[in-house]
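Colleague: Swiss-Prot feature annotations, pasted as is:
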MUTAGEN   ILE59 to Thr  Defective activation of FAB1
DOMAIN    166-528  domain 'SAC'
MUTAGEN   ASP469 to Asn  Partially defective in both hyperosmotic shock-induced PtdIns(3,5)P2 elevation and turnover
MUTAGEN   GLY519 to Arg  In FIG4-1; loss of catalytic activity in vitro. Almost 3-fold increase in PtdIns(3,5)P2 level in vivo. Partially defective in both hyperosmotic shock-induced PtdIns(3,5)P2 elevation and turnover
Amino acid sequence: MNNDAMEHTLGGGILTTSGSKQRKTSKFVMGKYTLYETKDRMYIVGSNKRETMFRILEIDLTVPRGELTVLEDNVFFTRNEIMNVLASLEEATEDGLHKKITGYGLLGFIKFTCWYYLIMVTKYSQVAVIGGHGIYHIDGIDIIPITNNYKKPEKSSDEARLLNIFKDLDLTKTFYFSYTYDITNTLQTNILREKLKAVDRCDITIPCGITDYNEMFVWNNNLLSPIFACIDTVFDWFQCIIHGFIDQVNVSVLGKSIYITLIARRSHHFAGARFLKRGVNNKGHVANEVETEQIVTDMILTPFHQPGNGFFDSDRYTSFVQHRGSIPLYWTQDASNLTTKPPIRINVVDPFFSPAALHFDNLFQRYGGGTIQILNLIKTKEKTPRETKLLWEFEQCIDYLNEFLPTLKKLDYTSWDMSRASKQDGQGVIEFLEKYAVNTVTTTGIFHNGPDFASTKIQEGICRSNCIDCLDRTNAAQFVIGKRALGCQLKSLGIIDNSYLEYDSDIVNILTELFHDLGDTIALQYGGSHLVNTMETYRKINQWSSHSRDMIESIKRFYSNSFVDAQRQDAINLFLGHYSWREGFPSLWEMNTDFYLHNAYSLNMPKRSYIHWWNDYNIKSVKELINEELIATGNDVTREKIIKNVRGYPGAFDNYWNEYYLPRSVTWIRDLFAYNMNSTRRYHNALSKQDKAMSPFTSRKQSWLNNKLKMITSSKSLEKAEGRVVETTDLDRDTSPKQELELYEHYLHIISDRSQKLEEKMNSFSYSKYPIFISHESSEIPPMRKVIGEPLVDIAEDFTDVYDDDDDGDDENDEMTTEALLIAPDHVSVDEKFYEKVLNVDDYKPALDDYSAVIHIKPDNLQLYRDLCFSKDIQLDFQ
């Protein structure tokens, strides 16, 4: 059967709406909900932040037990009108109208055995702001029974037991929502959809087949399902929540704020605890599947729009997306024997790898049909085969699937034993990951918004990283890839001119903290403890106390996996709707396994082709689609189309700035989220006045590592052939010492040639022992710059650019200008004793790891350069 003719239902699409199309009203955004109760009805009064407009949702309590009836008339009320409505309800009801609770979000309804419960958000806190839209963390909830004769169930009843199991999933930890921004989709998806509205092409779906919220990441989809059959404005009233991690930091660059936002979205399809959820289910959903998005914003303008008639056209927004997930095979680990490393078993050997095919087809669908890069970090050599069992099977899977894919769409697979590399001397882990990161970001690209489709850069493809647990090793690998992507994003925004970011700089330190917090959160959700191995482990800069910390976290993880995970898995299955109570069927606590809750088998299911295993629509390039349908046809975004298709009268839109500056209350600047955000400024508090001006891109701990990484990644830098796919086989996965020496020798020859040319130009200089003073205003020589840690070749390039002769043969002005510049001004006093103490180059002995000092340059030339460095008119940062 041709897969193109099949209904594509994997991992995306509109939420289950029982045939009714949901619509979202843009008149105003509700942010406050008050629940009133009478004998026969419940009324939810929703209002905007300013409390100037209101709506009413009615719940009928007279329906038979176990049924839910929700009504809404889509009528909008002013403040005076809503007061009159409530007063009339008070008079018309015998027992009166009682105010029950006030909340700030509605999550949905759930039923166990008797009646429904309403889940309401009662407390929340802001964690990020994107385009002026607030993103919030749930801090408190309330569970409200929808009945007029509620009695607390007996402890031994199924109702009470299921209610307690439901409460075991703590919704006040790492669950997030937003009133006005779709956090279930990436920034690229959200902005491209809005641009399509501007050109009246909403028939184009990005990603393919997903037209609304991405159901894969909507954790309260089960809670919303009872309401879809009742009203068609569900998303006006109820908030979609995600489970994962969101944090935001501020990088201060010369007083300008650069926001870095990290969003991790956990899939709810095959969710669960570590040893209880491994591998893949029959629908292609893998365990511990997390999408990580890195958004970098220049906050010179807060909204997505440029001033005037712009519409989602700000070029100050960039993003980059990564993916992690368990190896897509049928495999399990039995933790019942209380061992720290249970044996790995491959339960089903599928010669056609059907679940893996579904999984990768879904990745093609969600990430624009681009190249899927697979970084497999599990062990490749073991005395007793454990992880290697999966290695062999996974490689056969990739080979089989690649056999039928078009050449340009083949899965780009790389296997590398990160655990073994970390036990060897040196920085092999960081070096390999840095080279792989360059290849990854070059292949997939980043998203950078522009005024129209033609100027917008789109990320196509995804890097999928995995180890056994997709925790420690995977998190370190994603950090290094994210670090390279961050450099590319900053370069695209015009903040820096080199996409390499130095380790131990402020911006890398704060990014390390972000990924460390993300890794800890994902590890707690899946493994029951914090990360055991962090970036400090793989960089080998751990403190003596880290070993005891690692041991404690290992013990916590072992305890959680052995005694707590089963209870947590029951709560997840109940919350997500994998289990529903039915009379006469086994109770949740009586089930020996939840395998059939996550794997639905049916004899009537259509079979996918084992050869043409992908959907042709999913592998179609988003860039090609936009170019064919919009740019080539002359239907790109213009001001006139924006005004015609999306700009209504100004009063039709609620001012989302009300989220930022709360109306009807005094707002202190010190209480604003942006004021209290984590920032690189905190690194300056304990430093001297001179160090406070240090760039956030300058390393605070100079090491040979930054020099070496610049060297080994420069040949594959992102500046070359943007969008070109670099084959993974070109990477030096296991660079031998001989190859490394040859690499250094090659670069040393280049530097030596340039230094020899520099020496020839400088030999004719005559200068005294006094420093040379050069005035920027009168000199044609540009200010020199030297960042600590750059290779010496950069110094030679800067110096040669200044003193190189032009090819036109005109040397007259060169001699006159050079001689004039070497004369110190009469009015400048020089401390001769100070300069007599300057380091003697003849006595200088380079350290073993100082690669830049191996070059042979005459001492007098180096002394001249040092004299230039100590000039008071030229401020250099040189050691």
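Glycine is no exception: its Cβ is also placed from the backbone N, Cα and C atoms.
Can you walk me through where each of these features ends up in the structure?
Modeller: Of all Cβ atoms in the protein chains displayed, 20 besides its own lie within 10 Å of the Cβ of ILE59 (mutagenesis position).
Long-range Cβ proximity for ASP469 (mutagenesis position), meaning a same-chain Cβ under 8 A and a gap of 6 or more residues, is found for ARG274, ASN288, TYR526, GLY527.
Counting every protein chain shown, the Cβ of GLY519 (mutagenesis position) has 24 other Cβ atoms within 10 Å.
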Colleague: What's the CA-CA gap between GLY519 (mutagenesis position) and ILE59 (mutagenesis position) in angstrom, rounded?
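Modeller: Cα-Cα distance, GLY519 (mutagenesis position) to ILE59 (mutagenesis position): 42 Å.
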Colleague: If you run the three-state DSSP split on ILE59 (mutagenesis position), which class comes out?
Modeller: strand
